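Q: Following this message is one structure expressed as structure tokens.
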Amino acid sequence: MASSSSMQMVHTSRSIAQIGFGVKSQLVSANRTTQSVCFGARSSGIALSSRLHYASPIKQFSGVYATTKHQRTACVKSMAAEEEEVIEPQAKVTNKVYFDVEIGGEVAGRIVMGLFGEVVPKTVENFRALCTGEKKYGYKGSSFHRIIKDFMIQGGDFTEGNGTGGISIYGAKFEDENFTLKHTGPGILSMANAGPNTNGSQFFICTVKTSWLDNKHVVFGQVIEGMKLVRTLESQETRAFDVPKKGCRIYACGELPLDA
């Protein structure tokens with residue numbers, strides 16, 4: 001399977017000095033293709049933009065990553081009775097999918113996501129099929145390759161594993177379906193990209209409200225169970241390029257009945 005030549009990124013709300021994304025000197029020295037969600041980059045990849053990098057859309061990486069250190073918190077089981085921060089869905093949930101996650105080789109819990117298929121059916125079908133693996137490829141075994149506390153966790157690059165790859169069920173990329181749904185708070189599930197109409201398989205889960213990403217990234221679902229696990233992932237200690245020091249891997253994934 002062909003992989004993307006550039007990195008998908010998500011821009012955060014921190015200062016440019018802290019993240020090193022919008023810093024001109026860094027961008028000049030790392031003059032590469034930035035695919036939405038900019039946070040600095042490697043040779044190329046998809047990254048999300050921060051608020052300080054407000055002028056740039058969340059793109060696939062190709063900038064300069066900032067080295068940020070986060071305190072690793074104890075793993076907490078994501079039981080329904082312990083859930084927190086579950087916001088009201090913006091649309092009808094048409095499908096439920098899940099990620100079973102391990103951190104550092106140890107089982108950490110499950111994240112359940114509701115998808116909004118009536119609003120963005122094409123985007124939802126892409127994500128759903130990559131969760132089930134029915135196309136013979138998908139998210140199983142892939143990692144959350146980029147984590148930024150108080151912003152988001154990013155994953156979905158199952159071809160390269162570093163933010164430079166991933167493909168959709170429709171081919172390498174597909175168009176932005178619409179921007180009807182917004183990045184309203186923690187748990188929002190949205191597509192990482194490398195600019196307009198470059199959606200593949202990379203996605204991110206917000207841990208705060210990220211309104212600066214509205215109209216740049218396609219929102220298609222939200223976490224309905226497992227926000228405590230999302231917080232645990234968000235708090236992982238990272239090294240250069242916001243890569244978690246301990247592997248954060250999706251060891252199983254699939255679709256659930258709506259009434260489950």
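From the backbone N, Cα and C atoms, a Cβ is placed for every residue, glycine too.
Okay, these came from Swiss-Prot:
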| type | residues | note |
| --- | --- | --- |
| DOMAIN | 98-255 | domain 'PPIase cyclophilin-type' |
| MUTAGEN | Cys131 to Ser | Reduced PPIase activity, lower sensitivity to redox regulation; when associated with S-248 |
| MUTAGEN | Cys206 to Ser | Reduced PPIase activity, lower sensitivity to redox regulation; when associated with S-253 |
| MUTAGEN | Cys248 to Ser | Reduced PPIase activity, lower sensitivity to redox regulation; when associated with S-131 |
| MUTAGEN | Cys253 to Ser | Reduced PPIase activity, lower sensitivity to redox regulation; when associated with S-206 |
Q: Who sits close to Cys206 (mutagenesis position): which same-chain residues at least 6 apart have their Cβ under 8 Å from its Cβ?
A: Phe151, Met152, His183, Gly185, Pro186, Gly187, Ile188, Leu189, Ser190
Q: Along the domain 'PPIase cyclophilin-type' (98-255), what average pLDDT does this model show?
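A: Here the mean pLDDT over the domain 'PPIase cyclophilin-type' (98-255) amounts to 98.
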Q: Restricting to the chain of Cys253 (mutagenesis position) and a gap of 6 or more, list residues whose Cβ falls under 8 Å of its Cβ, or answer none.
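A: Listed in sequence order: Val97, Tyr98, Phe99, Asp100, Cys131, Thr132, Gly133, Gly138, Tyr139, Lys140.
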Q: Going along the chain, which residues six or more apart from Cys248 (mutagenesis position) have their CB under 8 A from its CB?
A: Val101, Glu102, Ile103, Ser143, Phe144, Ile147, Ile153, Leu233, Gln236
Q: For Cys253 (mutagenesis position), which DSSP three-state class applies?
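A: It is in a strand.
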